[in-house]
Structure formats: C-alpha cells, structure tokens
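J.: Let me give you the structure first, and then I'll get to my questions.
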Amino acid sequence: MRLSEILTVALVTGATAYNLPNNLKQIYDKHKGKCSKVLAKGFTNGDASQGKSFSYCGDIPGAIFISSSKGYTNMDIDCDGANNSAGKCANDPSGQGETAFKSDVKKFGISDLDANIHPYVVFGNEDHSPKFKPQSHGMQPLSVMAVVCNGQLHYGIWGDTNGGVSTGEASISLADLCFPNEHLDGNHGHDPNDVLFIGFTSKDAVPGATAKWKAKNAKEFEDSIKSIGDKLVAGLKA
C-alpha cells in the first residue's frame, strides 16, 4: 500500500495527528524497502519467521532510520520504565522496571519514563550481536524522533534501547497515538512493516527541560516537542 492510500484510510477512520509534510511523504515512498548506506544489519522485527533482514540506514542526511526489504519495520509494544504494569501494560510479558536512560531523565524531576504517558521509541541494540549504538552516529539520548505511522506524523523521543537484536518497538502511549483503533496493549503490537522511525543526529533534537516531562498524557507531552520536531522534519531531504 502506498502512502497516499494509507492517508485515505487514516482520514476515513478519523485518526488525528500532525499533518504529514510533502518532503516526508516523498521520503517515505522513496526509501521504502531500500537502503544503500547500511549502518548496521542483521536485526529482526521481533518475528523470527521474517528473518534478520532489518537494518539501521543512513540514506537520509542527518538522520537514521530502520529499513528492511519488506518496507520499514513494525511496532511492537514496550512498557519499560515507571508504572510498567499499569493500564494497558498489565499483560506485558517482558516489561522491565527501568529504561536505558533512567539516570538521564531524573534531572527533569521524574523517576523514569512512563510508557503510558511518554511516547518513546526503542532504538539501538546492546548486549547481543549484532549491536548498534546510535550515539556513535550523532544521536543523543532523549532526543526527538519522528514517526510515520498509519499515514500520519507523530513525534516521540528516543527513550530506550533493545538488549536483543529486534527492532521496531515503541511505548504503548506512542502506539495508541499511531493506531488508536487497533486495540494494542503490552502483548499485542502492530505487525505490518510500514512504520518509519526517524532519529536525528543534530544536537538541536534534544528538547531538554523544554519538554513537558511531567505531562499527564501522551498528547500533552507530544505537543511540547512538536516545534522541535517540525524544524527537524522540515530540514530532511528526500
């Protein structure tokens, strides 16, 4: 399904999000299923039947995204961090009590990210081979990320890393923003490989104290990082 068709579906279902700018529409269609500048390869999307065909790609100047011959990647659910068994995370079989950047986020007056409130992306892979460390390519923890999902644009932050070799994972709050009608929870994610996660290598991607870390819901937090996200996305070239 091309992005124009996905956009039509999104409008019919009444899903709400930020407008997808033309340059990002072009990027989505141009890079789908392709990567010439592979930064690291041999990863999965959490589904062993689809093989280790997922990679981190540097084809977009100033950005890193997850690519595969199947398109992009899926969106599994992450519930790590504060309140990791609350709400729709109650049935998460693999939730952990802290995120990779717990010590970094404490400076903003919260104990850790809350998957039910903070729309974060799991990006980068540690502990197992292959590994990928986004910091080695300029990304910084808790930086703004752009997510194209369900034909729409959303913003989140880089909030956790994966200890294994899988990709395509985001907090339950981000998943609900992207796919409000799919009834996702800690044990049920979005399976199609049509989600584009974009991390930025610019220092300008770090919101710091300007983000509403003490937000009451995901939309409030997302709105607080929108101005940064808009500037970063506007600078992307297909």
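Just so it is clear, glycine is given a Cβ too, placed from its N, Cα and C backbone atoms.
What Swiss-Prot shows for this protein is this:
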type: VARIANT; residues: V38 to I; note: In strain: NCPF7367
type: MUTAGEN; residues: D160 to N; note: Reduces catalytic to less then 0.1 percent
type: MUTAGEN; residues: E169 to Q; note: Reduces catalytic to less then 0.1 percent
type: VARIANT; residues: W213 to R; note: In strain: NCPF7367
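Provide an account of the burial state, proximal residues and distances for the features listed.
T.: In sequence order, S55, Y56, C57, G58 make up the list of same-chain residues 6 or more apart from V38 (variant position) whose Cβ falls under 8 Å from its Cβ.
Under the DSSP three-state reduction, D160 (mutagenesis position) is assigned to strand.
Cβ neighbours within 10 Å of E169 (mutagenesis position), excluding its own Cβ and spanning all shown chains: 25. According to DSSP, E169 (mutagenesis position) is assigned to a strand segment.
In the three-state DSSP classification, W213 (variant position) falls within coil. Other C-beta atoms found within 10 angstroms of the C-beta of W213 (variant position) number 22, with every protein chain shown included.
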J.: Who sits close to D160 (mutagenesis position): which same-chain residues at least 6 apart have their Cβ under 8 Å from its Cβ?
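T.: The answer is D78, D80, G81, T99, A100, F101, L113, Y120, V121, V122, F123, E169.
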